[in-house]
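As given in Swiss-Prot:
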{"type": "MUTAGEN", "residues": "CYS40 to Ser", "note": "Mutant mice show hypopigmentation of the coat and have the retinal pigmented epithelium significantly less pigmented than wild-type retinas"}
{"type": "MUTAGEN", "residues": "CYS61 to Trp", "note": "Mutant mice show hypopigmentation of the coat and have the retinal pigmented epithelium significantly less pigmented than wild-type retinas"}
{"type": "BINDING", "residues": "HIS189, HIS211, HIS220", "note": "Zn(2+) A binding site"}
{"type": "VARIANT", "residues": "ARG194 to Gln", "note": "In slaty; decreased DOPAchrome tautomerase activity"}
{"type": "BINDING", "residues": "HIS369, HIS373, HIS396", "note": "Zn(2+) B binding site"}
{"type": "VARIANT", "residues": "PRO434 to Leu", "note": "In slaty-2j"}
{"type": "VARIANT", "residues": "GLY486 to Arg", "note": "In slaty-lt"}
Amino acid sequence: MGLVGWGLLLGCLGCGILLRARAQFPRVCMTLDGVLNKECCPPLGPEATNICGFLEGRGQCAEVQTDTRPWSGPYILRNQDDREQWPRKFFNRTCKCTGNFAGYNCGGCKFGWTGPDCNRKKPAILRRNIHSLTAQEREQFLGALDLAKKSIHPDYVITTQHWLGLLGPNGTQPQIANCSVYDFFVWLHYYSVRDTLLGPGRPYKAIDFSHQGPAFVTWHRYHLLWLERELQRLTGNESFALPYWNFATGKNECDVCTDELLGAARQDDPTLISRNSRFSTWEIVCDSLDDYNRRVTLCNGTYEGLLRRNKVGRNNEKLPTLKNVQDCLSLQKFDSPPFFQNSTFSFRNALEGFDKADGTLDSQVMNLHNLAHSFLNGTNALPHSAANDPVFVVLHSFTDAIFDEWLKRNNPSTDAWPQELAPIGHNRMYNMVPFFPPVTNEELFLTAEQLGYNYAVDLSEEEAPVWSTTLSVVIGILGAFVLLLGLLAFLQYRRLRKGYAPLMETGLSSKRYTEEA
């Protein structure tokens, strides 16, 4: 069997229903004792007493802090979902790292920092338009995605049951599974949007921790940063950066859906990916939401069929335009009450695509991010499965670029983000679900540069060409001249009807020239 064949085999095994102890929780913490004690504070290195790197001054084991402020929105239950007060249903003590140290055992650095002591600012990586990549850069990106699909995550596992069933039927076996790096990226997104499980066939659907609220921008930002760092590790290239797809073309075509990039449509079945693309063999995970709800279980990483896109019968739908992006960026308010999908004149809601790009609400309209997903259709059209499609990565990279442009233009204070009464998961200090160790929305409400990356993109107003400006001026002058001629003709007509009257009386008069004669 060749190298690729072994890679595919490992990829298939990587997300099976394997009850084995980075992704949702560190593998080292998902033991019977770890789950029962609700503590995830592993040692750093071989010294067992070096808990959270404490002996090196990197961190210590501490009580998890969660947001206790009230939320609003359609989720009205309490203590029914294991994502409430994340992650305390699973762990109430974790490593709290000091300074720029980060990670489940404080063994890494925060985004944007490097060095043994994490005290050296890392040169910012540059996210560029995917169409501007060289052939070598393009191959590195596509190859890294494929490698991530086939590589079991070395540190993290996923849970295959909700919190009440986490230890299995006999209460002694943690219900977990190994998963590939990319499939875990998919699983994170699924877990953030999945329904609350109340019983067989009784899902509570009014909940979403990564959409329909302020956390939409920060959640997806962290999601991409997580994947970018994993791809850097897989490729051994610390300067590796995710590209973006500028979907604001206003066209009726997906210009990244080619065999040179993320896969064209298959000729004999246009809902599938062309056999000339490496993505034609990608199988998807976490797609059978109704089945999970019926069985009161979670996505366990089993493959559920091939990746699909579906443009059939959608020939009149067009992608957003640059004007839509510019209108969205002109909105100065980050978000507005009720901080939900019906917020108006909210930059976040316009970017997410529930508002028109200018911030007005129209329930019949999809725009920007939502429109791009709808345009691709297929696997990409549903939140729980969308991240299976690699187009998701470059689509959200551009969405993040728009968010970053807004941050740079407006320089908002943290007070721009609601402390309370946003939907569950969307308050400023809520720990984003299901990232671990815990990270709040506020921690990602920063410019990209502060997090170690930048975008090579120009989202400013396009300057009109000289001939266009000149033509506009000439048309304006001609229009004013025609209007003046019409006004003079009207005045002459009235004067002839009333008879001659002097323009100015010789006597004093209180009548003003704006009044009727």
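Each Cβ is built from the backbone N, Cα and C atoms, and glycine gets one as well.
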Worksheet item: Looking at the binding-site residues HIS189, HIS369, HIS396, which has the shortest Cα distance to PRO434 (variant position)?
Response: HIS189
Discussion item. Other than HIS189, HIS211, HIS220 themselves, what residues in this chain have Cβ atoms within 8 Å of the centroid of the Zn(2+) A site's Cβ atoms?
Written reply: SER192, VAL193, SER210, PHE216, TRP219, HIS223, PRO383, ALA386, ALA387, HIS396
Worksheet item: Of all the recorded positions given, namely CYS40, CYS61, HIS189, HIS211, HIS220, which is spatially nearest to HIS396 (Zn(2+) B binding site) at the Cα level?
Response: HIS220
Worksheet, complete the sentence: Keeping only the binding-site residues of HIS189, HIS211, HIS220, HIS373 whose C-alpha lies within 10 A of that of CYS40 (mutagenesis position) yields none
Worksheet entry | Remaining residues near the recorded Zn(2+) B site, that is with C-beta within 8 Å of the centroid of the site residues HIS369, HIS373, HIS396 | HIS220, GLY353, LEU368, ASN370, ALA372, ALA386, PHE392, LEU395, THR399
Worksheet item: In which DSSP state, out of helix, strand and coil, do we find CYS40 (mutagenesis position)?
Response: strand
Worksheet item: Does DSSP put HIS211 (Zn(2+) A binding site) in a helix, in a strand, or in coil?
Response: coil
Fill in: Secondary structure of HIS396 (Zn(2+) B binding site) (DSSP, helix/strand/coil)
helix
Worksheet item: So for HIS373 (Zn(2+) B binding site), how many other CB atoms are inside 10 Å of its CB?
Response: 22
Item to complete: Determine, to the nearest whole angstrom, how far the Cα atom of HIS220 (Zn(2+) A binding site) is from the Cα atom of CYS61 (mutagenesis position).
Response: 28
Worksheet entry | Rounded inter-Cα distance in Å - HIS189 (Zn(2+) A binding site), HIS373 (Zn(2+) B binding site) | 14
Item to complete: Count the other Cβ atoms sitting within 10 Å of the Cβ of HIS220 (Zn(2+) A binding site), across every protein chain shown.
Response: 25
Worksheet item: So for ARG194 (variant position), how many other CB atoms are inside 10 Å of its CB?
Response: 25
